[in-house]
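First comes the structure, then the notes that go with it.
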Amino acid sequence: MRVYITNINGQSIQSTAQLCQNTVTDVAVSLGYRELGIYCYQIHTDSESELSKRLDGIVAGLRHGDVVIFQTPTWNTTEFDEKLMNKLKLYDIKIVLFIHDVVPLMFSGNFYLMDRTIAYYNKADVVVAPSQKMIDKLRDFGMNVSKTVVQGMWDHPTQAPMFPAGLKREIHFPGNPERFSFVKEWKYDIPLKVYTWQNVELPQNVHKINYRPDEQLLMEMSQGGFGLVWMDDKDKEYQSLYCSYKLGSFLAAGIPVIVQEGIANQELIENNGLGWIVKDVEEAIMKVKNVNEDEYIELVKNVRSFNPILRKGFFTRRLLTESVFQAICD
């Protein structure tokens, strides 16, 4: 038995979707798993025959009895994911579907794809999902895979050093201001440091910082402040279902976080004292203004006691091994 994992390539260097799949694959390779590389492209440039041959090339190394961890979506359209699943099902193998995002739930305009999405999910032997709430939601739409694993949180494997963190009354937020409208509406006297490529007009107290390589970003953030995990109101329901990659990044940097009430990881954050759960931005601003040095240092201590499991990839190691056990064992 050999274990394989799909992995997308060819997207922008800034693509969080690609970064997440690449990170999981790096951990998987360290465990002895093998990569099935998938290039991101416009699939309709292929004829049916060409696409079938492309998929044959992806799965060419498989043997009967192997296990494949299928990271989904591939972002090559739902049609591509369906066809890849169908190709995998031709083999006498076990299939673990690792759901990063559910496209019909992310974007209301894509909800029409839900039935097709659930149909190919149901061909898996095991489903790994970001949260139990996501699993429950998918069951409401007809998912019937009995074996499931909860991811819980994104790791952020790194060896970047952490500087001593002092109380800085500032908030860090990597993200596109065009996607997160609250950035362009920031009217508070606490500065918001936005890490982005985009050149857009921003409020006076929003400080645009150009793209940073990962280790540089973590080291800069490690010097203090708070990491903000936030979405616009229209996306709050989805935030209660999925795992935010930003959360793992902030914690790996060694700084406390501020997150919206209802986030999928809320219990983990509360139980480990990793930051604050707030109802709105105004409450977040009030807390940043009122926190004292001792309280901040205690939060940092909690985060840095917790973050070795993220920096060494243990959430990912756990789901990769647990899902294989579930696939093989009844």
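Placement of Cβ uses the backbone N, Cα and C atoms for every residue, glycine included.
At each noted position, the model has the original residue.
According to Swiss-Prot, the feature UDP binding site maps to Thr16, Arg179, Tyr211, Arg212, Pro213, Asp214, Ser244, Tyr245, Lys246, Leu247, Gly248, Ser249, an assignment based on experimental evidence. DSSP gives Arg179 (mutagenesis position) a coil state; it is part of no helix or strand. The Cβ of Arg179 (mutagenesis position) lies under 8 Å from the Cβ of no residue that is in the same chain and 6 or more residues away along the sequence.
What Swiss-Prot says about the mutagenesis result for Arg179 to Ala is this: Complete loss of glycosyltransferase activity, does not restore Fap1 glycosylation in vivo.
Under its mutagenesis annotations, Swiss-Prot gives Ser249 to Ala the following note: Wild-type glycosyltransferase activity. Sequence-distant contacts (6 or more apart, same chain, Cβ under 8 Å) of Ser249 (mutagenesis position) comprise His156, Pro174, Leu217, Leu218, Gly227.
Among the mutagenesis entries in Swiss-Prot is Arg318 to Ala, noted as: 25% glycosyltransferase activity, the protein dimerizes but does not tetramerize, partially restores Fap1 glycosylation in vivo. Shown in sequence order, the list is empty: the chain has no residue 6+ apart in sequence with a C-beta less than 8 angstroms from the C-beta of Arg318 (mutagenesis position).
Experimental mutagenesis at this site is recorded by Swiss-Prot as Leu320 to Ala, annotated: Complete loss of glycosyltransferase activity, the protein does not dimerize, does not restore Fap1 glycosylation in vivo. Leu320 (mutagenesis position): 24 other CB atoms within 10 A of its CB, across all protein chains.
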Largest tally of Cβ atoms lying within 10 Å of a Cβ, found at which of the binding-site residues Lys246, Gly248: Gly248
Mapped DSSP class for Arg318 (mutagenesis position), helix or strand or coil: helix
Cβ packing number for Thr16 (UDP binding site), 10 Å threshold: 18
Local Cβ density at Tyr211 (UDP binding site) - other Cβ atoms counted within 10 Å: 13
